[in-house]
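Annotated features, as they stand in Swiss-Prot:
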type	residues	note
MUTAGEN	TYR17 to Ala	Assembles about 50% RbcL8
MUTAGEN	TYR20 to Ala or Leu	Assembles about 50% RbcL8
MUTAGEN	GLN29 to Ala	No longer assembles RbcL8, forms a larger misassembled complex, no active RuBisCO formed
MUTAGEN	GLU32 to Ala	No longer assembles RbcL8, no active RuBisCO formed
MUTAGEN	THR33 to Ala	Assembles about 50% RbcL8
MUTAGEN	ARG70 to Ala	No longer assembles RbcL8, no active RuBisCO formed
MUTAGEN	ARG102 to Ala	No longer assembles RbcL8, no active RuBisCO formed
Amino acid sequence: MEFKKVAKETAITLQSYLTYQAVRLISQQLSETNPGQAIWLGEFSKRHPIQESDLYLEAMMLENKELVLRILTVRENLAEGVLEFLPEMVLSQIKQSNGNHRRSLLERLTQVDSSSTDQTEPNPGESDTSEDSE
């Protein structure tokens, strides 16, 4: 497996997600303190996809350097707070989710097996109901 490649791609995805969360938090704050700038941020975010966080921030640098600095600060603070808990939390949630999916799959497999067995093998002592109705 390519653990290093997967880790790098995961880090990029997490970076973009933390940028999104920072923008969301700042937008909420601005809606209370500076509604005009909150509207501007919303419009900017519609024009520039935040999924590519580095491109998003580079585009914003051309229009609003102060807001970029605020996003960078909030994103870094979020990262510091989240990354402390993340490894253990992710592993725990994946193990729990995998267990739930395996249990569900096993239940479905046993239901399919028992229903196909019921259809092919009549229970002893049961008579064919079509003969009784004649």
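Here the Cβ of each residue, glycine as well, is placed from N, Cα and C on the backbone.
Counted within 10 Å of its Cβ, the other Cβ atoms near TYR20 (mutagenesis position) come to 16, all protein chains included.
Summary for the mutagenesis positions GLN29, THR33: the Cβ-based neighbour count within 10 Å is maximal at GLN29.
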